[in-house]
Each structure stands twice: as C-alpha cells, then as structure tokens.
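Novice: Can you keep this structure in mind? I'll have questions shortly.
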Amino acid sequence: MEKLMKYASFFYTAVGIRPYTNGEESKMNKLIFHIVFWSNVINLSFVGLFESIYVYSAFMDNKFLEAVTALSYIGFVTVGMSKMFFIRWKKTAITELINELKEIYPNGLIREERYNLPMYLGTCSRISLIYSLLYSVLIWTFNLFCVMEYWVYDKWLNIRVVGKQLPYLMYIPWKWQDNWSYYPLLFSQNFAGYTSAAGQISTDVLLCAVATQLVMHFDFLSNSMERHELSGDWKKDSRFLVDIVRYHERILRLSDAVNDIFGIPLLLNFMVSSFVICFVGFQMTVGVPPDIVVKLFLFLVSSMSQVYLICHYGQLVADASYGFSVATYNQKWYKADVRYKRALVIIIARSQKVTFLKATIFLDITRSTMTDLLQISYKFFALLRTMYTQ
C-alpha cells in the first residue's frame, strides 16, 4: 500500500506534514516536521497578506488589470493553505481511514491477481507521477520566468531592458529593484509558490490513491458477484450474499469517510479554481505581451489539470459503484432459489444509488463537474470583460 502513497508522502514531507501516523514518531522528527511546516506557513501567509494589500491599493488607484492578476495569485495561495490545514485537522480521521484500507488491502500474489492490483497500482502511479511532474514544472517555470527574462533579454541578448522583477505582484513599501532586498524577496516568493504547489499536489495525489482503492474494491465486488456460480442451495448461496453485502457496506462506509475528510477542501478548491481560471483567462485576452501570455498559460494549465484530475477520479468512483448493480443483474440468478432472487432485488436497488466523491453536500464530482466549472468561469469572465471595457 505504501507504493500507492509514496508520491503523496513525498510532497507532504516537503511541507512538514504527516497526514497519518504510522507508528510512534521520535521527538526529533516531530520537531523537524513542526519547524518545516510553520516555516512554510509563515512565509506563505506573509506573501498572501502583502498580495491582498496590493489588490486593495490597485483598486484604489484604478489599476483593474493588476488587481485581477494579484487576485488570481491569492486564489492559488488560498487553495494551497486550506488543503494543508484541513489535512492536519483531519489527521486522526485519515489515520483511521488508512488503517481500515490496510485491513482489506490485497496482500500476497494470489490476492493481488484476484484484485488485479498491478493494473490499479500502475495506473495510479503513472497518473500521480505525470501530474506531480507537470504541476511542479509549470509552477517552477512560472516562478523563475522573471529571472529567465532578465538573464536572456537583459544580460545575454541585450535586446531590451527588463530589469529585476518578482514572479508575483505584492505590496512592498520600499524600492527593491536595485537593492539587496530583491534577493530575499525573490526567495520568499519562490518558497511560497513551492509551498502552495506542494500542499495542493500532495492532497490531490492522496485523494487519487484513496479513490483508486475504492474503485479497486468496487470492481472486485462486481467481478465476485457476476462470476459466482450458484449452487441452488439457499443456505449456501445466502452465506455468499451476506459476505457480499458486508463487504459492500464496508466500502460505502469508507467512501463516506473519504468525503468527510476531503469534502470541504474540495468545495473550496472548486470555488477558488473557477475564479482563478476566470481571472487568468481574462488577463490573456486584454492585450498583454506574448511572453506574459506564456506565463499566464502555464498558470491556467496547472489550475485546469488539477480540476480535471479530481473530476476524473470522481467519475471512476461513480462508475465503479454503479457497476456493482449491473454485475448483480448479470449474475445467473435464474438458477437460484426465489428467496435469493428477492434478496438480489434489494441489493440492486441499493447499489443503483451511486456513490460519488462529494465536495460536501453541494456538489457530486464527476467529469460533468468540469463542464459546470468552465461555464461558471466563463460567466465571471464575461462580467469582468464588461467591467473592464466600461
């Protein structure tokens, strides 16, 4: 099971978080994680605070475009910070969830083959690795874009004067461009960008690992039901049904636990992402220079890839849970006792109530959620365009 969790554990360690306990920790390890976490949080809070001050001052000076740009950065900070704190808050619940998943995790070659574990493990690992690398490359390219511009245009090609710039707009009450303070500010902003990105990647990849296991258990349940050969003996067949129902109920409880842990951060993620996509798209359509368009495009891709990843796994869970009702109907139930057939009707009725990944009670997450999000973003985009032209 650690193979499924390795990418999430790596990025959580980078921001000083242990999402679940795995035995006793030494005092030194706890201290190190504590220092790393609060160093990340304090720096990220500092950058977010001064970005907020910049937004206020930009609105006061009628610098609408700059204010919108800074708002998209604040949204990025908000999502990262919220995911980090919610995971720390839900550490006990996550530990209980992971322990229960370990209890039903298929160990041994025979069980691994029955559950088709290598396929699920390989798919989850590939998606997690590609997503982590994509998001990391996009964010670090965004963070270092201003430095690359300075060295390429100003120092190497000498075709235009760029000057020293910072990756994110924030209020700084002194002249920092030709001052030694530029370098600490550059480090602070890059550190904050890395913190927010790592906080988001780790939580997204953890959700993928947990959702993959839910899908695996739903699929195993469906295969077991569909391929089971009935004996026609009510006592023997009813024992099989009892085991299936208990297994199904356990998976449903695990699904509820996942929604309880991730529901609020997912809701906040979708709300903020709709604004971020809107803000970034707006900036790309108001005549900014081509190099800035490239920078904004990277930011847009990172936000949309995150939303699609969550929606994709939400769809997989929904399809797998509904597939159990189809598998139950496809069983050779016509050979069974009439009492067995009546029991199957109840099981089918229950399994047709689809299990979703939920952003609290407000949103069932599937691929169609991506469409809804883009529609909301476009509405805000149209509103911003109207305000800007007026």
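Glycine too: its Cβ is placed from the backbone N, Cα and C atoms.
Take a look at what Swiss-Prot says about it:
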- Phe142 to Cys: Leads to altered odorant preference (MUTAGEN)
- Asn143 to Cys: Leads to altered odorant preference (MUTAGEN)
- Cys208 to Ser: Increases odorant sensitivity (MUTAGEN)
- Cys278 to Ser: Increases odorant sensitivity (MUTAGEN)
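What's the neighbourhood like for each of these?
Specialist: The secondary structure of Phe142 (mutagenesis position), as reduced to three states from DSSP, is helical.
Taking the Cβ of Cys208 (mutagenesis position) as reference, residues of its chain lying under 8 Å away and at least six apart in sequence are, in sequence order, Cys124, Ile127, Ser128, Tyr131, Leu309, Tyr313. A helical conformation is recorded for Cys208 (mutagenesis position) in the three-state DSSP classification.
In sequence order, Ser377, Tyr378, Phe380, Phe381, Leu384 are the residues of the chain that are 6 or more apart from Cys278 (mutagenesis position) and have a CB within less than 8 Å of its CB.
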Novice: For Phe142 (mutagenesis position), what is the tally of other C-beta atoms lying within 10 angstroms of its C-beta?
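Specialist: By my count, 22.
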Novice: Give me the long-range Cβ neighbours of Asn143 (mutagenesis position): same chain, 6+ apart, Cβ under 8 Å, in sequence order.
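Specialist: Result: Pro167, Gln189, Asn190, Gly193, Tyr194.
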